[in-house]
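What follows is a set of notes on a single structure, which appears directly below.
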Amino acid sequence: MEARAQSGNGSQPLLQTAHDSGRQRGEPDPRDALTQQVHVLSLDQIRAIRNTNEYTEGPTVVPRPGLKPAPRPSTQHKHERLHGLPEHRQPPRLQPSQVHSSRAPLSRSISTVSSGSRSSTRTSTSSSSSEQRLLGPSFSHGPAAADGIIRVQPKSELKPGDVKPLSKDDLGLHAYRCEDCGKCKCKECTYPRPLPSDWICDKQCLCSAQNVIDYGTCVCCVKGLFYHCSNDDEDNCADNPCSCSQSHCCTRWSAMGVMSLFLPCLWCYLPAKGCLKLCQGCYDRVNRPGCRCKNSNTVCCKVPTVPPRNFEKPT
């Protein structure tokens, strides 16, 4: 057993030596090949690579439709640098003749832009000068000249023969007066003034004196009965049931007498109607400004004397 163990332990170094000898005789180890291929860069070389920047762009100018766009060499530089970075190669530099040819269209475009700006300034100055010519000297001299602007249209000279006599319309509506009382006789002034009908709830509720009497004395019931019983459309007895001049006077009065037995407030209608007429006359006398005379002569008011106008030229 001990002999076998010794023989087994001794076989391992033999295998290792045989394996090492096989490596030396055959191909080399790939680890050694990797270490040989990797080159260690110094700090100066790294700084030099980072400092050299070949990607530059010039000022961009909008090309005109007549001109061809200038070639951009910077894009070529960029693509070459991207492909050359893993191989640590620097892109080829352009020759001075190529740089000069690429800058030529750029200078042409800049000159055309500058000439266009000059033409635009010329047109703006010419337009402003034309506007000042149209506005005149009053607007060109600033706010001080605005005081001399004419704000009133000058009137033409008046001649003595152009003055016409005043017509009836020029005299006014209140020019015709009564000869007896001296008050105006126009329709507006002589119209009778009725009692106010919207004197309740700050002139918002319509309540006339006639309606108060009709509802207070139950005459509204009589008017409704006459309205439904009348066959003639032209018969307005329902509006004036106590009228003596309209048709069916006896029939209406007899019907109201029978209804007064059941509605005794109907006996107060005639006295209330008389009081209403009296109040109406008093109110009209106080508030009517015109004439109340029945038969009077009308006199036209004299036009007040006006001093003669001065027809001389204004200074």
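Sequential numbering from 1, following the chain as shown.
Positions of Cβ are set from backbone N, Cα and C atoms, glycine also.
The domain 'SPR' annotation in Swiss-Prot covers 177-291. According to Swiss-Prot, the experimentally introduced change TYR55 to Ala is described as follows: Abolishes FGF2-induced lens fiber differentiation via inhibition of FGF-mediated ERK1/2 phosphorylation.
In the domain 'SPR' (177-291), the DSSP tally of helix, strand and coil residues is 61 helix, 5 strand, 49 coil. Averaged over the domain 'SPR' (177-291), the predicted model has a pLDDT of 83.
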